[in-house]
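Visitor: What follows is a structure written as structure tokens; I'll ask about it next.
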Amino acid sequence: MLSGVWFLSVLTVAGILQTESRKTAKDICKIRCLCEEKENVLNINCENKGFTTVSLLQPPQYRIYQLFLNGNLLTRLYPNEFVNYSNAVTLHLGNNGLQEIRPGAFSGLKTLKRLHLNNNKLEVLREDTFLGLESLEYLQADYNYISTIEAGAFSKLNKLKVLILNDNLLLSLPSNVFRFVLLTHLDLRGNRLKVMPFAGVLEHIGGIMEIQLEENPWNCTCDLLPLKAWLDTITVFVGEIVCETPFRLHGKDVTQLTRQDLCPRKSASGDSSQRSSHSDTHVQRLTPTTNPALNPTRAPKASRPPKMRNRPTPRVTVSKDRQSFGPIMVYQTKSPVALTCPSSCVCTSQSSDNGLNVNCQERKFTNISDLQPKPTSPKKLYLTGNYLQTVYKNDLLEYSSLDLLHLGNNRIAVIQEGAFTNLTSLRRLYLNGNYLEVLYPSMFDGLQSLQYLYLEYNVIKEIKPLTFDALINLQLLFLNNNLLRSLPDNIFGGTALTRLNLRNNHFSHLPVKGVLDQLPAFIQIDLQENPWDCTCDIMGLKDWTEHANSPVIINEVTCESPAKHAGEILKFLGREAICPENPNLSDGTILSMNHNTDTPRSLSVSPSSYPELHTEVPLSVLILGLLVVFILSVCFGAGLFVFVLKRRKGVPNVPRNATNLDVSSFQLQYGSYNTETNDKADGHVYNYIPPPVGQMCQNPIYMQKEGDPVAYYRNLQDFSYGNLEEKKEEPATLAYTISATELLEKQATPREPELLYQNIAERVKELPSAGLVHYNFCTLPKRQFAPSYESRRQNQDRINKTVLYGTPRKCFVGQSKPDHPLLQAKPQSEPDYLEVLEKQTAISQL
């Protein structure tokens, strides 16, 4: 009996609890939120209710439900915030301004399969952010400010298959971030990824079925080779991977480039230099702007947009009535929308917003209106390679959702006013390879969101003022390979350009004031292949490029005229060489390069838009510098060699026993003279034969001074000679003069050897006499002092001159016989000053 009562009590309590649970759930749906049951799943809609915490809600305990909390004020999620929500399978937390998720906030959500965190303010995904979500399969965190993901953020999400992280601020992905997950769909569009390594990232997503990598600033250099190699080996769907840098590859699809394009130096040194002819042809068509051999007035047929890779499963299901449904229908939160595609075109859809990529290239369309039926919500429209001649005003009225419009390589010569007015969301416009001649302002009305404008390879001759004023977000403008000769004032004043291509036009000079000074400081500009006239008019451009806040010049400005400067780089020319008559001339005052940055404008410039400064020296300049150094080295060596040879020839050969040199080293020559040959100086016994350096007489006045290496003579006082009047009456008398000289070329006639004495003590000896012939001599005493070798060497030239041109002061004439009648008298006379001066002049001329 007692047991029966107990059993009835338990049943009563259970019934009461079940009734209360149903009553509470009913009350939540009636009072606070809107509840709707679909396919046995309860949808609890609590959107825009102003909730600041989920603790105010009492979810049902015995039913599976989807909870929609979008548009509330849940800025922070604290630990155990959802501990009572164990039956939730879907949780929407979008548009809450959510900034922080504390560790353990999702504890208790063991059955949760889908989590939506889109459109919040999250910055970091930590390792403990998703604790408790072991059953999670779908994670959407797009449109946040996520810049950092820790390596173990997804390590506990072993069942995760779809990860949506588009439109965040990711610069890179950490190593092994996907190691413990089996992703099939990955969306990384609209981040700031430049490279993606294979090791640690790509190697862990081998089961991927779809990967979205568009709208990232991919740096197409050697660092991107791992991603390129991985893309070449997979067969899954891959969106467009468009190069942002370097400048030469901007706008090119990575999947259509070769290893040689990405890494020229590395490919040239390895085995990857081999290419298929198909790839070469396709790349050449894809990159018309980089081929200098093309006619600047008309481009070849443009390349096709990159073809999408085939997926293992159909991306778009098209029925007979051409209606299709978007991809990943299993994971969509909204009901699928029927999509239509024009006939003769191929359409693929965008995964995030069901937009279409419409590919209608080379279909022989003559008008855009020929596209029937109209595509539903097109995002990208490719009409390249058709026969379009005019873009009419009403052609694009139903294409307001376009993000990209490609009209390249048609025959477009006319764009009617207002043709693009409805394209308020368009960011990329391709008009390259057409027949446009004039650009005017109304041509681009309505394109306030435009960021990239391609106008290369037209026949543009004129740009009207204010043409680009409405393009306030324009960042890239390609005007290369046209026929432009000038630009109007303030043409770039209303833009936010970071890249400008004016290559291969007809510019001879560009004004700074009103044109170039309107550009921001960090712009990259290409001015090559223009006929620059390097005269005074180009001084403004030179000053602008050399300014402290100067832009990055892609390729140097090369002069074409005048002829003396043809082929020279403007930067290396001096101001005097360019404008010799006025080297200080400049094109107005160089205004601040940050002129446009002061204008209030909400621009988001990625780090890749800032130029990279390269300090590499051009190869031609390096070779020229080395050649100049080599020539200077050869000239210096030759000059040094000649100098050494001259020094060696100029050093005289001095005997080792120079200190013991005696008068015996002098050559004694005999010369006959007639005493009556000169009437003016008959009494002078010298015909001005300069004495040698050595001491010629023992008289103290002829002795050299101590330390003086040059011999000198005292004033002439005594001069001995015969009676002049008696000599005139006598027949010609032969006389011999004994002198020590090294420069007389005429030798005396042979005579019997006479004895000459080197010592005054030997004067007592008699010389042989023959009648009236007598001898005049000077005794040569031995030297009492000989200059050192060093002093003789240092003053050798001066000594030689003294020997040749020294003026004699005094000399003795010895008597031949004391009983000679003509020599008994010893008259003395002073020499004539004019005679001495005349003889000195004559000798100096010799």
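Cβ coordinates come from backbone N, Cα and C, glycine included.
From Swiss-Prot, here are the annotated features:
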type    : residues      : note
DOMAIN  : 216-265       : domain 'LRRCT 1'
DOMAIN  : 332-374       : domain 'LRRNT'
DOMAIN  : 530-581       : domain 'LRRCT 2'
MUTAGEN : Arg114 to Ala : No effect on interaction with PTPRD. No effect on synapse assembly
MUTAGEN : Asp167 to Ala : Abolishes interaction with PTPRD. Abolishes synapse assembly
MUTAGEN : Asp187 to Ala : Abolishes interaction with PTPRD. Abolishes synapse assembly
MUTAGEN : Glu215 to Ala : Abolishes interaction with PTPRD. Significantly reduces synapse assembly
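Situate these features within the shown structure.
Guide: In the three-state DSSP scheme, Arg114 (mutagenesis position) is classed as strand.
Close to Asp167 (mutagenesis position) in the fold, though at least 6 residues off in sequence, lie Asp142, Tyr143, Asn144, Arg189, Gly190, Asn191, each with a CB less than 8 Å from its CB.
According to its DSSP assignment, Asp187 (mutagenesis position) is in a strand.
In the three-state DSSP scheme, Glu215 (mutagenesis position) is classed as coil.
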Visitor: Which chain-mates of Glu215 (mutagenesis position) that are at least 6 residues away have a CB under 8 A from its CB, listed by sequence?
Guide: Arg189, Gly190, Asn191, Val242
Visitor: Averaged across the domain 'LRRNT' (332-374), what pLDDT does the model get? Just tell me the whole number, please.
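Guide: Reported value for the domain 'LRRNT' (332-374) is a mean pLDDT of 75.
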Visitor: Tell me the Cβ neighbour count for Arg114 (mutagenesis position), meaning other Cβ atoms within 10 Å of its Cβ, over all protein chains shown.
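Guide: The answer is 18.
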Visitor: Taking helix as H, G and I and strand as E and B in DSSP, count the residues of the domain 'LRRCT 2' (530-581) in helix, strand and coil.
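Guide: So the counts come to 20 helix, 10 strand, 22 coil.
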Visitor: Could you round the CA separation between Arg114 (mutagenesis position) and Asp187 (mutagenesis position) to a whole angstrom and send it over?
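Guide: Arg114 (mutagenesis position) to Asp187 (mutagenesis position), Cα-Cα distance: 16 Å.
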